[in-house]
Amino acid sequence: MNISDIRAGLRTLVENEETTFKQIALESGLSTGTISSFINDKYNGDNERVSQMLQRWLEKYHAVAELPEPPRFVETQTVKQIWTSMRFASLTESIAVVCGNPGVGKTEAAREYRRTNNNVWMITITPSCASVLECLTELAFELGMNDAPRRKGPLSRALRRRLEGTQGLVIIDEADHLGAEVLEELRLLQESTRIGLVLMGNHRVYSNMTGGNRTVEFARLFSRIAKRTAINKTKKADVKAIADAWQINGEKELELLQQIAQKPGALRILNHSLRLAAMTAHGKGERVNEDYLRQAFRELDLDVDISTLLRN
């Protein structure tokens, strides 16, 4: 591909609104000014270097475009269950807990809820942002408060002013990383601003506040929980909905997908496997079938015991 072809290819994509200079810059490592100048043949720097970088970007772009398009989002029975808890917390200005095993679709459901509703904010807690200051800072950034104070007191007051009157919903993903002090801070923020709050994560989110592990601090928060949703495993209806979205309806394929979805990682493993199987089948001009699914399980070297499935 020569420089003229690269310029023409990029110009076509931008003019057809398939991408933007900003997106190309972000993904290629070049500045928007450099890309614009290069496309218009006005770049005074090393055109050869820039052309090589943009050729690599173009090749990757077209390779991705040729892949079979996965379903953007599948509204499963579990998704509806999670959304019900989120709507309840929002409408009643209360706290809800959504807990469950990894890979059952909690995070994707929350992201879609945020995308399709106004005044919904979501942050994901990591060990490095599990303190009061770091957690509140994450929330401030999510709220667009890029110049928020960097001290706990002023930051908490700024967040209260920002959230008051919004009738919004704050979703805290991976909330099992949070200790009593941070949860108490979030509880007070929720109460004072009358927003909804959803704490989401593994079962430790809830078990910390109940049973033998319950401390005085956790017990105070527990008494404020209005709704708890526990998702222990993937429902058969969820797998069927995902299979339908991928246009997979053979009995053997459905049975295999159902068995895999019961393993640790559930829908996450299922989606990775479906994408790889779809890529392989697409390259051969065929539809996804049982053989492609089994091959995908093998190639992904999944950390699940599927040996009995593959022998059947």
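Cβ atoms are placed via backbone N, Cα and C, with glycine included.
Just so you know, the substitutions we noted aren't modelled in this structure.
Predicted, not measured: the structure shown is a model, and the values here were computed from it.
The ATP binding site annotation in Swiss-Prot covers G100, N101, P102, G103, V104, G105, K106, T107. Long-range Cβ proximity for V104 (ATP binding site), meaning a same-chain Cβ under 8 A and a gap of 6 or more residues, is found for T78, I231, N232, K233, T234, A266, L267. In the three-state DSSP scheme, V104 (ATP binding site) falls into the coil class.
Counted within 10 Å of its Cβ, the other Cβ atoms near K152 (mutagenesis position) come to 14, all protein chains included. Record note (Swiss-Prot) on the mutagenesis of K152 to A: Complete loss of strand transfer stimulation activity and self-integration protection.
Take the CB of R187 (mutagenesis position) and look out to 10 A: across all protein chains shown you find 19 other CB atoms. The note that Swiss-Prot attaches to the published mutagenesis R187 to A is: 20 fold decrease in ATPase activity due to impaired ATP hydrolysis.
Secondary structure at N202 (mutagenesis position), taken from DSSP and collapsed to helix, strand or coil, is coil. Note on N202 (mutagenesis position): other Cβ atoms within 10 Å of its Cβ, all shown chains, come to 16. Record note (Swiss-Prot), mutagenesis N202 to A: 60 fold decrease in ATPase activity due to impaired ATP hydrolysis. No effect on ATP-binding and polymerization. The unchanged residue is displayed.
Counting every protein chain shown, 15 other Cβ atoms lie within 10 Å of the Cβ of R220 (mutagenesis position). The DSSP secondary structure for R220 (mutagenesis position) is helix. Listed in Swiss-Prot as a mutagenesis experiment, R220 to A is described as follows: 12 fold decrease in ATPase activity due to impaired ATP-binding.
In this view, R224 (mutagenesis position) is surrounded by 13 other Cβ atoms within 10 Å of its Cβ, with every protein chain counted. Experimental mutagenesis is annotated in Swiss-Prot for R224 to A, with the remark: 60 fold decrease in ATPase activity due to impaired ATP-binding. No polymerization.
Where Swiss-Prot documents R268 to A as a mutagenesis experiment, the accompanying text is: Almost complete loss of ATPase activity due to impaired ATP-binding. No polymerization. According to DSSP, R268 (mutagenesis position) is assigned to a helical segment.
For G103 (ATP binding site), the same-chain residues lying six or more positions away in sequence with a CB closer than 8 A to its CB are T234, P264, G265, A266, L267, R268, I269. If you measure from the Cα atom of R220 (mutagenesis position) to that of R187 (mutagenesis position), you get 9 Å. Taking the centre of the Cβ atoms of G100, N101, P102, G103, V104, G105, K106, T107 as the ATP site, the nearby residues of that chain (Cβ within 8 Å, site residues left out) are I231, A266, L267, R268. Counting neighbouring Cβ atoms within 10 Å of each of the binding-site residues (G100, P102), the lowest count belongs to P102. The highest number of surrounding Cβ atoms within 10 Å, among the recorded positions K106, R268, is found at K106. Here the C-alpha separation of P102 (ATP binding site) and K152 (mutagenesis position) works out to 32 Å.
Candidate mutagenesis positions: K152, N202, R224. Nearest to G105 (ATP binding site) by Cα distance: N202.
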